[in-house]
Each structure stands twice: as C-alpha cells, then as structure tokens.
Amino acid sequence: MSDIGDWFRSIPAITRYWFAATVAVPLVGKLGLISPAYLFLWPEAFLYRFQIWRPITATFYFPVGPGTGFLYLVNLYFLYQYSTRLETGAFDGRPADYLFMLLFNWICIVITGLAMDMQLLMIPLIMSVLYVWAQLNRDMIVSFWFGTRFKACYLPWVILGFNYIIGGSVINELIGNLVGHLYFFLMFRYPMDLGGRNFLSTPQFLYRWLPSRRGGVSGFGVPPASMRRAADQNGGGGRHNWGQGFRLGDQ
C-alpha cells in the first residue's frame, strides 16, 4: 500500500486531482451512493432545473460495467500518461497556465455537450489533452500496440479508431480532438507561427493562486520551455525535435 501511496503522491498536482476524481466519481455511482442519473449532463436538468453540478460530474463520471470497463481503464491510463507529460513537460513550473488550458477545453466541451446532447464528457476532455501533447511533440516517433510506429501527431486519430473498436464513440473522441486543436491553434499556431494576436490569456487570479515556480514570462502566446529549447537547438527553424519516442504502456 505504501508503494501505491508513493506512486499517487508522485503524480503532479493537477493531474493527481483530476485522476482521483475520475476514479472516485464512477466508484460513487457504481456503489449507488449517488444515483448515476444525477451525474450525467442533461441539458434540460442543467438549464431549467438549475442542477449546476452536472457539467462537473459528467466530466469525471463514466458508467463502468462489463462492457465498458476496459474502455474506462484505457482512457484512465491516457489521462495519467499524457496529462502528466504535459504538466511536467511543456507546462513544467506553470500550473496556472496548465489549469487554464484544462478550463478552456472543459468549457468548450461543456458548450458542445449541451448543444449536441452529450451526456458524458470524460473522454472528450482526456482526448483534448492528448491532442495538445501530440501537437507539441508532433515529430516524435511513438510506438503503439503490436509494434506499430508513427509520428505523435497521428496518435489522437489512431486512438480515436482504437477507442471505437473497443466500444467507444467516434463523436466523443472527435470532439476532444477538435477542442484540443482549437486550443493549440489559438495558443501556439496562430500567434507564434502565423503572427496573429493572442486570443487567450491566463487570468491573473490563477497566477496568484498557482504562481509559476520558475523565472520567465508566463501566459499564452509564449512557447513552453520545451518548445523554446527545441527551437534554440534547431536554430529557430520550423521543424522541432522534442525528444525520443516511448512505447505506449511504458512508465
């Protein structure tokens, strides 16, 4: 048990709370402590009955059962793996910026969920984070199951197909990828590569609550440290090398 506790405490803070909630809320529903009917995102209940908790619970809840358990565990792994890599990599020392990314993606997904009657938001939010990681490491070669190897930029689409095969919904994964693309475009691509204005900015109260842990300028439109280092190493060119690939499942 101490090993599990040490592992859990080693997870970066924001990912740790997200991971814990994604385990706890389905468990509460599975044990019947709270009826799962109160955990879904139902537009009518949220908009007209003022059940304002539903967008939050729908982000963490997943109906775990014999037919969905494997899909849940796979996406829980994706949450742990890629949120940890983003929080300790591109957003290392900048928890406010990372939390703002999650909030921006979450708000976009909630709005889409209300418009499209999507009752579960766990997978879209996880996929949006995975998409951002894949774009920031787009030229990295990753290994998927059965020894397949490809660039990281294709990983979100491979996982979309993989989740569909094991029982997921293409819509959930697609919405997550599109939201992740919107964030990546507004944060990095448009202001940095196309010379456009910054449309996103982390609120100052988040910096006061979660101050950056190292020097430098924080905020959107500023490349993460990993991108700056890669750009310096490549002479400022457009093609980056962000490290070595890894096998999916390796810690």
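Indices start at 1 and increase along the chain as displayed.
Glycine is treated like the rest: Cβ placed from N, Cα and C.
For reference, Swiss-Prot has these:
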type	residues	note
MUTAGEN	Phe70 to Cys	Impaired ERAD substrate degradation
MUTAGEN	Leu73 to Ala	Impaired ERAD substrate degradation
MUTAGEN	Tyr164 to Ala	Impaired ERAD substrate degradation
MUTAGEN	Arg247 to Ala	Significantly reduced binding to VCP
MUTAGEN	Leu248 to Ala	Significantly reduced binding to VCP
Distance from Leu73 (mutagenesis position) back to Tyr164 (mutagenesis position), taken between C-alpha atoms, in Å: 14
Local Cβ density at Tyr164 (mutagenesis position) - other Cβ atoms counted within 10 Å: 16
Cβ neighbours of Phe70 (mutagenesis position) where a neighbour is any other Cβ within 10 Å: 12
Spatial neighbours, same chain, of Leu73 (mutagenesis position) - Cβ under 8 Å, 6+ residues apart: none
